[in-house]
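Per Swiss-Prot, the features are as follows:
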- G25 to D: In strain: ZBMEL377 (VARIANT)
- A90 to T: In strain: ZBMEL131 (VARIANT)
- E95 to K: In strain: MEL16 and ZBMEL84 (VARIANT)
Amino acid sequence: MAGGKAGKDSGKAKAKAVSRSARAGLQFPVGRIHRHLKSRTTSHGRVGATAAVYSAAILEYLTAEVLELAGNASKDLKVKRITPRHLQLAIRGDEELDSLIKATIAGGGVIPHIHKSLIGKKEETVQDPQRKGNVILSQAY
């Protein structure tokens, strides 16, 4: 068949498929995030192509930030495995992440905190006239 389309691609090698994540330089799956965004919209699934890339970049950055802080927390405690406790310490220790992530982390425990009014005053040293030396008073009566 002369003039047909059969020989159109015969001289060229087919280009290898490049994912949108690779094009954007991301590790998170842009295509999967785009699919989830489309399934959760009410306007008949119309989501711009760059919205998925931007969302994937945000999720990747936040994940990297939390994992870095949790890794530092686990390293401070001299263990090699990140646990929910380390994630809790990392998120609650950072002011911006704490305001962003309000979720309760299962198995995360609590953050130690003592209110300033409950902390005792500085110890005062008073000369005791009957004893030789200083006496430490923990509370003023």
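Even glycines carry a Cβ here, placed using N, Cα and C.
Just the original residues are modelled here, none of the noted substitutions.
Features recorded in Swiss-Prot, as mapped to the structure shown.
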{"residue": "G25", "record": "variant position", "Cβ contacts under 8 Å, 6 or more apart": "none"}
{"residue": "A90", "record": "variant position", "Cβ contacts under 8 Å, 6 or more apart": "V66, L69, A70, N72, A73, L97"}
{"residue": "E95", "record": "variant position", "Cβ contacts under 8 Å, 6 or more apart": "none"}
Local backbone state of G25 (variant position), from DSSP in three classes: coil
